[in-house]
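Undergrad: Swiss-Prot feature annotations, pasted as is:
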| type | residues | note |
| --- | --- | --- |
| BINDING | Glu124, Arg126, Arg155, Lys241, Arg279, Ser300, Gln304 | 3-dehydroshikimate binding site |
| MUTAGEN | Ser336 to Ala | 13-fold decrease in substrate affinity but almost no change in activity |
| BINDING | Ser336, Ser338, Thr381, Lys385, Asn406, Asp423, Tyr550, Gln578, Gln582 | shikimate binding site |
| MUTAGEN | Ser338 to Ala | 10-fold decrease in activity, and 9-fold decrease in substrate affinity |
| MUTAGEN | Lys385 to Asn | Strongly reduced shikimate dehydrogenase activity, but no change in substrate affinity |
| MUTAGEN | Lys385 to Ala | Strongly reduced shikimate dehydrogenase activity, but minor change in substrate affinity |
| MUTAGEN | Asp423 to Asn | Reduced shikimate dehydrogenase activity, but no change in substrate affinity |
| MUTAGEN | Asp423 to Ala | Loss of shikimate dehydrogenase activity |
| ACT_SITE | Asp423 | active site, for shikimate dehydrogenase activity |
| BINDING | Ala461, Gly463, Ala464, Asn483, Thr485, Arg488, Met525, Ala548, Gly571 | NADP(+) binding site |
| MUTAGEN | Tyr550 to Phe or Ala | 100-fold decrease in activity, and 2-fold decrease in substrate affinity |
Amino acid sequence: MAASSTNARLTNPPRLLSKPRLSPTSVANLRFPAADFSTRFFADSSSPRLRSVPFPVVFSDQRRRRSMEPSNVYVASNSTEMEIGSHDIVKNPSLICAPVMADSIDKMVIETSKAHELGADLVEIRLDWLKDFNPLEDLKTIIKKSPLPTLFTYRPKWEGGQYEGDENERRDVLRLAMELGADYIDVELQVASEFIKSIDGKKPGKFKVIVSSHNYQNTPSVEDLDGLVARIQQTGADIVKIATTAVDIADVARMFHITSKAQVPTIGLVMGERGLMSRILCSKFGGYLTFGTLDSSKVSAPGQPTIKDLLDLYNFRRIGPDTKVYGIIGKPVSHSKSPIVHNQAFKSVDFNGVYVHLLVDNLVSFLQAYSSSDFAGFSCTIPHKEAALQCCDEVDPLAKSIGAVNTILRRKSDGKLLGYNTDCIGSISAIEDGLRSSGDPSSVPSSSSPLASKTVVVIGAGGAGKALAYGAKEKGAKVVIANRTYERALELAEAIGGKALSLTDLDNYHPEDGMVLANTTSMGMQPNVEETPISKDALKHYALVFDAVYTPRITRLLREAEESGAITVSGSEMFVRQAYEQFEIFTGLPAPKELYWQIMSKY
């Protein structure tokens with residue numbers, strides 16, 4: 001289904017969940033009436049889904065094979081619908097290759113040892129980075145001293161590398177590397193046929209030729225990628241390597257299609273932040289290897305993660321064909337700590353899942369591209385929370401009442417998307433705990449919420465703003481919505497029975513002292529850390545200030561609020577609470593709450 005914008009909606013409206021989630025910490029304390037919505041949201045048995053077109057998948061490299069459960073991964077590429085997956089699949093666990101880029105062989109030797117210590121499986125020696133290069137001596141040195149298998153790449157300028165010298169000399173160096181004991185060499189498709197013919201009958205038994213193609217503009221259609229694979233195979237390549245560029249995260253689905261059905265070992269990577277998933281999930285979708293850098297400052301291609309992140313953040317060695325994929329959908333999204341907490345939590349309970357960053361421009365096209373049971377659940381952040389509600393087949397009454405979804409679960413039985421909102425309990429409980437810990441006399445009696453009768457000023461009318469506003473209203477607070485666009489503030493205020501303000505009027509709004517201020521916008525988030533939605537002078541009228549931003553932990557708003565004498569509540573408090581609610585939705589297991597708090601205490 002085509003979609004022209006982030007807010008594009010699916011044809012069928014969501015219905016209320018027949019069995020709403022009953023969390024002892026959330027729904028029991030936040031009962032919003034759903035009756036008002038029953039006339040507008042109705043059950044519909046149909047839902048847009050991509051049809052499947054099966055084809056066999058075979059992996060020829062039998063080293064370290066392991067069984068893969070039958071799976072169907074639906075992906076979309078241009079106008080073509082396809083299915084990744086088949087029965088009786090076997091696959092090769094993916095390797096981690098560390099690019100070594102230095103201007104001298106001595107530095108390269110040091111970096112190969114570092115790669116070994118960090119946990120890489122092999123190193124890519126980028127010869128085109130060397131300044132003073134003595135081929136015979138330098139190749140002998142690196143092959144002898146590297147503690148890991150070596151892949152030699154001498155990338156020319158015309159394929160995105162540094163080398164600008166004679167082409168025949170370049171190929172001679174690669175042949176010499178083979179003769180001296182290299183494990184792999186990388187040769188560009190443009191010259192591969194001629195090169196491979198020149199070494200015919202001379203290849204050592206263990207030696208492999210990787211034939212590579214790099215596209216720095218986009219990711220072609222599946223038909224074009226299939227044709228590219230065929231051309232690479234025709235050269236006599238032992239291993240196929242294709243690297244493309246992600247214009248949209250849905251482009252990665254086409255690369256998963258290629259690696260999943262490969263007849264020979266294939267490296268398929270999509271460059272850029274939108275392509276990060278291709279590098280993390282290659283073990284799941286049949287990729288021969290992925291690249292992990294020694295540190296984040298030195299990458300050989302855009303979007304490469306570090307070896308440390310692959311192993312420690314994403315638990316790369318635990319990812320296999322049957323691993324379920326979860327992720328944080330947003331734009332921006334790289335700042336999110338969700339992968340850190342969820343992946344550690346998954347590992348702590350031995351849950352076979354991986355949680356990744358998902359930079360999504362268009363939510364509808366993303367959900368269509370990744371509509372199989374392999375992609376089991378998502379967290380939604382700015383700007384997709386409201387659109388997410390319309391993309392779900394069924395929605396929890398709380399999320400329906402709020403008008404925003406921050407958690408999506410794919411139901412195992414039928415693949416339908418179920419929408420929830422954990423922002424509400426996360427933010428409200430954080431603010432309540434802040435008020436209770438202050439000993440504020442207005443917080444009694446203890447049997448009621450400390451928000452009762454408080455004036456709560458909510459900055460922002462998006463998904464998080466809606467969740468907090470509804471939660472505060474249910475707790476008996478007087479809610480005021482302040483937003484840059486007054487019309488949006490008014491719309492939310494009318495929906496909950498509150499008041500509306502333009503954000504420009506916030507500094508002059510102080511009908512009483514002891515109010516609660518809650519920022520639910522991205523103002524003050526990295527990298528714009530000096531932004532704040534309100535003047536410091538106006539903060540003296542607030543007893544408590546909450547900021548949903550948690551990167552950085554202490555924003556300018558919180559710093560100035562503390563200096564003004566207010567209680568401050570960090571977005572980390574909300575983040576942890578909503579995150580372990582999400583964990584329970586994703587896994588059906590009790591959340592390791594102490595672990596979540598322990599992890600976030602470091603940030």
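Heads up, the Cβ atoms here are built off N, Cα and C, so glycines get one too.
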Undergrad: Can you give me the Cα-Cα distance between Tyr550 (mutagenesis position) and Glu124 (3-dehydroshikimate binding site) in Å, rounded to a whole number?
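TA: Rounded to the nearest whole number, the Cα-Cα distance is 37 Å.
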Undergrad: Reduce the DSSP letter at Ser336 (mutagenesis position) to three states and note it down.
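TA: Coil, per DSSP.
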Undergrad: Which residue among the binding-site residues Ala461, Ala464, Met525 has the fewest other Cβ atoms within 10 Å of its Cβ, if you could check?
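TA: Each of the binding-site residues Ala461, Ala464, Met525 was scored by Cβ atoms within 10 Å; lowest is Met525.
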Undergrad: Which has the fewest other Cβ atoms within 10 Å: Lys241, Arg279, Lys385, the recorded positions listed?
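TA: Each of the recorded positions Lys241, Arg279, Lys385 was scored; lowest Cβ tally within 10 Å is Lys241.
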Undergrad: Considering only the binding-site residues Asn406, Ala461, Thr485, which fall within 10 Å of Asp423 (mutagenesis position) when distances are taken between Cα atoms?
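TA: Passing the 10 Å Cα cut: Asn406.
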Undergrad: At 10 angstroms around each C-beta, which of the recorded positions Gln304, Ser336, Asn406, Thr485 has the fewest other C-beta atoms nearby?
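TA: Ranked by other Cβ atoms within 10 Å, the recorded positions Gln304, Ser336, Asn406, Thr485 bottom out at Thr485.
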Undergrad: I need the nearest neighbour of Gly571 (NADP(+) binding site) among the recorded positions Arg155, Gln304, Thr381, Lys385, using C-alpha distances.
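TA: So, of the listed recorded positions, the one sitting closest to Gly571 (NADP(+) binding site) is Thr381.
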Undergrad: Give me the Cα-Cα distance between Asn406 (shikimate binding site) and Lys385 (mutagenesis position), rounded to a whole Å.
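TA: Cα of Asn406 (shikimate binding site) to Cα of Lys385 (mutagenesis position) measures 5 Å after rounding.
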Undergrad: Restricting the comparison to the recorded positions Lys385, Ala464, Thr485, Met525, which residue's C-alpha is spatially nearest the C-alpha of Glu124 (3-dehydroshikimate binding site)?
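TA: Nearest by Cα distance to Glu124 (3-dehydroshikimate binding site): Met525.
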